[in-house]
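K.L.:
Taken from Swiss-Prot, the feature Mg(2+) binding site applies to Glu26, Asp37, Asp40. Residues or ranges marked as domain 'bZIP' in Swiss-Prot: 69-90. The annotation that Swiss-Prot gives for the mutagenesis experiment Asp37 to Asn reads: Almost no effect on DNA-binding. No effect on transactivation and dimerization. A mutagenesis experiment is reported in Swiss-Prot for this position, Asp40 to Asn, and the note states: Loss of DNA-binding activity and transactivation. No effect on dimerization. A mutagenesis experiment is reported in Swiss-Prot for this position, Leu83 to Arg, and the note states: No effect on dimerization and DNA binding. Complete loss of dimerization and DNA-binding when associated with Ser-90. Record note (Swiss-Prot), mutagenesis Gln113 to Pro: Loss of DNA-binding activity. The unchanged residue is displayed.
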Amino acid sequence: MQHDLFEHDPAIRQLIGHIDNIPAPELESRWPRSVVDLIDVLENELKRQNVSNPRELARKQAVALSCFLGGRQFYIPCGDTILTALRDDLLYCQFNGRNMEELRRQYRLSQPQIYQIIARQRKLHTRRHQPDLFSPETPK
């Protein structure tokens with residue numbers, strides 16, 4: 001992953017930096033509805049994280065994304081798979097060996113489902129902290 005995606009295009013960097021000089025309503029009224037919707041989503045997440053100037057940052061992020069992905073067909077999968085992976089990791093972190101029933105009720109899963117999740121997560125967490133000695137790949 002590049003740290004400065006637009007380092008070779010100073011014009012884009014300059015334009016993204018100039019966004020703050022244009023009144024938001026004027027700017028957003030000229031953008032496609034899908035970009036404004038993306039700004040709303042990004043702004044809400046930035047607010048949730050207590051980031052200052054969330055709307056301004058969200059606009060800059062949306063412009064950066066549209067410069068990078070604009071004009072391409074780009075598939076963003078439904079959040080279900082991502083949310084399930086996050087839920088499974090959280091469940092594993094909450095599991096203490098004695099709270100199976102509590103987790104079963106909280107996540108509305110069966111006991112066998114929870115055991116399967118814990119087994120999968122244990123493997124993932126072990127690999128995260130103890131790299132495979134026989135694997136040719138080096139951890140990143």
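Each residue, glycine too, has its Cβ placed from N, Cα and C.
Here the original residues are kept at every noted site.
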K.L.:
When the pLDDT values for the domain 'bZIP' (69-90) are averaged, what is the result?
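P.N.:
Mean per-residue confidence for the domain 'bZIP' (69-90): 86 out of 100.
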K.L.:
Counting only other Cβ atoms and using a 10 Å cut-off, which of the recorded positions Glu26, Asp40 scores lowest?
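P.N.:
Selected from the recorded positions Glu26, Asp40 on minimum Cβ neighbours within 10 Å: Glu26.
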K.L.:
With helix taken as DSSP H, G or I, strand as E or B and everything else coil, how many residues of the domain 'bZIP' (69-90) land in each class?
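P.N.:
Its residues divide into 13 helix, 0 strand, 9 coil.
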K.L.:
Taking Cα atoms as reference points, which of the recorded positions Glu26, Leu83, Gln113 is nearest to Asp40 (mutagenesis position)?
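P.N.:
In terms of Cα distance, Asp40 (mutagenesis position) lies closest to Glu26.
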K.L.:
Please tell me which one of the recorded positions listed here (Glu26, Leu83, Gln113) sits closest to Asp37 (mutagenesis position), measuring Cα to Cα?
P.N.:
Glu26
